[in-house]
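The block underneath contains the structure these notes are about, expressed in structure tokens.
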Amino acid sequence: MIKLFFVLAIFSSIISYMNIDPMKSSFFLIFSLLFSMPIISMSMHIWFSYFICLLFLSGIFVILVYFSSLSKINVVKSYMSLFLLLISIIYFSPVSMEYTNYLGLSGFYYSIYWFIFSFILICLLFFMNFSSYFLNFSGALRKV
């Protein structure tokens with residue numbers, strides 16, 4: 001079941017990267033977060049999944065506020081989507097860990113959540129790459 005949630009999270013993040021409309025892209029990025037939450041909450045600290053969810057959603061809504069008034073979007077076809085999907089499923093697939101080795105504070109920050117941190121960082125980088133690559137910034141940001 002965890003693998004299913006993981007594959008759905010990766011799939012929705014790739015669809016978020018492929019989608020041209022920023023509103024739909026943010027919607028699929030939120031789906032990616034929701035599908036990755038069961039994986040995060042299966043670990044030792046359940047409160048940490050809520051913390052990640054709040055930070056991620058606040059970032060997504062800030063991005064939506066700035067990019068909702070778009071006036072022009074460039075359409076560019078990307079053929080790397082299937083390759084990115086395959087590589088992310090292979091590289092970031094969840095594995096079972098022994099929690100007795102990770103009871104220290106350094107294990108909490110580095111060892112257990114390394115793949116989760118990197119997965120969320122990759123999703124946000126995909127979304128920011130999408131935003132900076134497809135937009136002309138004619139009405140995206142505030143004028144100075």
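Backbone N, Cα and C define each Cβ position, glycine as well.
Sequence unchanged from the original; the noted substitutions are absent.
So that you can see what the record holds, here are the features copied from Swiss-Prot:
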type	residues	note
VARIANT	Leu4 to Phe	In strain: HK104 and HK105
VARIANT	Ile46 to Thr	In strain: BW287, EG4181, EG4207A, HK104, HK105, JU403, JU439, JU516, JU793, PB800 and PB826
VARIANT	Leu86 to Phe	In strain: HK104 and HK105
VARIANT	Met97 to Leu	In strain: ED3092 and ED3101
VARIANT	Glu98 to Lys	In strain: JU725
VARIANT	Thr100 to Ala	In strain: ED3092 and ED3101
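The CA atom of Leu4 (variant position) is located 14 Å away from the CA atom of Leu86 (variant position). Between the CA atoms of Leu86 (variant position) and Ile46 (variant position) there is a gap of 29 Å. Less than 8 angstroms from the CB of Ile46 (variant position) sits no same-chain residue that is six or more residues away. In the three-state DSSP scheme, Leu4 (variant position) falls into the helix class.
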